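All remarks here apply to the structure that follows.
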Amino acid sequence: MRTLWRFIAGFFKWTWRLLNFVREMVLNLFFIFLVLVGVGIWMQVSGGDSKETASRGALLLDISGVIVDKPDSSQRFSKLSRQLLGASSDRLQENSLFDIVNTIRQAKDDRNITGIVMDLKNFAGGDQPSMQYIGKALKEFRDSGKPVYAVGENYSQGQYYLASFANKIWLSPQGVVDLHGFATNGLYYKSLLDKLKVSTHVFRVGTYKSAVEPFIRDDMSPAAREADSRWIGELWQNYLNTVAANRQIPAEQVFPGAQGLLEGLTKTGGDTAKYALENKLVDALASSAEIEKALTKEFGWSKTDKNYRAISYYDYALKTPADTGDSIGVVFANGAIMDGEETQGNVGGDTTAAQIRDARLDPKVKAIVLRVNSPGGSVTASEVIRAELAAARAAGKPVVVSMGGMAASGGYWISTPANYIVANPSTLTGSIGIFGVITTVENSLDSIGVHTDGVSTSPLADVSITRALPPEAQLMMQLSIENGYKRFITLVADARHSTPEQIDKIAQGHVWTGQDAKANGLVDSLGDFDDAVAKAAELAKVKQWHLEYYVDEPTFFDKVMDNMSGSVRAMLPDAFQAMLPAPLASVASTVKSESDKLAAFNDPQNRYAFCLTCANMR
């Protein structure tokens, strides 16, 4: 018996030692990881990640991930993220549109940069106005006499759009230029909510305000289908026209439709690369070795890199413009508009208003450019931003809005105080309408034997997700939504020198492209960010200026924690999706995207000016 007790005691003793060893090892590894991340970030902050070209060569435009107006603060340490998690982790990588454009423009005047090579295999896309803006910079580079080349084993639709701005496009002999058109799709939950016995109460104004349809339908309404088909067709035609002009071929040759594409592939025996070459989508078919040889002849050989001489976009040092005294403040509204402080990928009403206020109070800032790339969101937060922008204009500082890929619904609400609005022809804007959704689960609880009861001094004191929504509360909510809509169209009417009745005819939640918005008087001119800045300078009557970007600078500790937590947040869904078959992984990604949108809905009055179809555009 004593031997047995010794064995049991020994077993627990050694088990405890093993657990203690594992605990200490995990803590030590965590500490080492923390130190490495901190050192890596310190090196990047101190400029260790940038280097000048020591000799003449190409700028390698090897964009990895997506293009956004304003990357999340932790994304500025992208090199460290790529080193820790691999370049394929494009989920983690956000690239500043303006950094890319400024880099290309700096390279144009850099004697050590003799050309650009676009290697876009890890490029995950961006909205059409953003890529047009990059294309403009690439054209300026070409016009300076320096060549632009595009290389790729395959080209997705977004990758090919950028590649079309090149002097020459190479494609692998086994590659494909994958053109298929645009789509906007979303998930619809009505049947699911019915099965769960969830009661959905929808309040809206606007025939075309389709953001609530997922809660009350299992498919698109005819009105939403008609409206979305129109603007998505316009965007696709803009895509084809741009590529056709770049390649100097007819738009019908870029994409002849599904049937025409099938006939063309039949003639080439299914050889997608041959089809691309014969239809002048690319200039040459070549292997990696052949492309390397051609680029080496153009740019020279690097003994260190054992490749043609080039410097990555991520290593090329972007110079800070000189402080000329006067400045034009640039404030970003990038993402869904939320009440409160800014979160990753979303616009915080309080954060953005504070940035506008800082620009208003800075005597060196002579004008403000609000860069909007948002499908809208919280009405309360939108009004907070709008009011602060109106205060800046009232203080005598010109306000110009530059619309990016989207400036819809709440994104248009915050644009109304501007002296001048510049939109891209492919901007999605309008969507002037308001909605609210309240779900209650009293029937769900009842079906499993859970009931709610109590007393209250009025029906309004007993509003809860676990009880049926009182009729009085429903009527009050609808009145609030209708009042918000009247407020919206009145703001637009005052800003556009029109009447609420006239604005109502083009509102009702209707989405417009920038081109149509110009025709309807919702914007002042068509152009890009450069045009908006030039207009701001003109209104402020300044001859020399520099741009002052208003972004929240995180502390060093925040940078360390953001990289760590951001990496973990990104790796977990990636790891989960990696274990799923491809079709299920795609569904999981869609579900996560939908849940992220719902998480951004935090308006205290449950009122939203949000364009769901704009956010679903791809």
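FYI, residue positions are counted from 1 along the chain as it appears here.
Just so it is clear, glycine is given a Cβ too, placed from its N, Cα and C backbone atoms.
Original residues only: the substitutions mentioned are not part of this model.
Annotated active site, proton donor/acceptor per Swiss-Prot: Lys209, in sequence order, evidence recorded as a curator's inference. The feature active site, nucleophile is assigned by Swiss-Prot to Ser409. In Swiss-Prot, a published mutagenesis experiment is listed as Lys209 to Ala, annotated Loss of activity. In Swiss-Prot, a published mutagenesis experiment is listed as Lys366 to Ala, annotated Reduced activity. Under its mutagenesis entries, Swiss-Prot includes Gly410 to Ala with the note: Reduced activity. Among the mutagenesis experiments that Swiss-Prot reports, Tyr412 to Phe is described with the note: No effect on activity. As a published mutagenesis entry, Asp524 to Asn appears in Swiss-Prot alongside the note: Increased activity. Under the heading of natural variants, Swiss-Prot lists Gly186 to Ser and annotates it as follows: In strain: ECOR 16. Quoted from Swiss-Prot, the note on natural variant Glu252 to Gln is: In strain: ECOR 38, ECOR 39, ECOR 40, ECOR 50, ECOR 65 and ECOR 68. Ala294 to Thr appears in Swiss-Prot as a natural variant; the accompanying note says: In strain: ECOR 38, ECOR 39, ECOR 40, ECOR 49, ECOR 50 and ECOR 65.
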Lys366 (mutagenesis position), DSSP three-state class -> strand
Listed in sequence order, residues with CB under 8 A of Tyr412 (mutagenesis position) and six or more positions away: Gly376, Thr429, Gly430, Ser431, Ile432, Val492, Leu522
Between Lys209 (mutagenesis position) and the residue listed as 'active site, nucleophile', how far is it from one CA atom to the other, in Å? 10
Let me make sure I understand the structure: which of the recorded positions listed (Gly186, Gly410) has the fewest other Cβ atoms within 10 A of its Cβ? Gly186
With a 10 Å radius around each C-beta, find which of these recorded positions (Glu252, Asp524) has the fewest other C-beta atoms nearby. Glu252
Euclidean distance between Cα atoms of Asp524 (mutagenesis position) and Lys366 (mutagenesis position), Å: 21
Spatial separation of Asp524 (mutagenesis position) from the residue listed as 'active site, nucleophile' - C-alpha basis, Å: 17
Would you please pick out, from the mutagenesis positions Lys209, Lys366, the one with the fewest other Cβ atoms within 10 Å of its Cβ? Lys366
Position of peak Cβ density within 10 Å, selected from the recorded positions Ala294, Ser409: Ser409
Give the distance between the Cα atoms of Asp524 (mutagenesis position) and Gly410 (mutagenesis position), rounded to the nearest whole Å. 18
Closest of Gly186, Glu252, Ala294 to Gly410 (mutagenesis position), Cα positions, variant positions only: Gly186
Give the distance between the Cα atoms of Glu252 (variant position) and Gly186 (variant position), rounded to the nearest whole Å. 29
How far is it from Gly186 (variant position) to Ala294 (variant position), counting Cα to Cα, in Å? 45
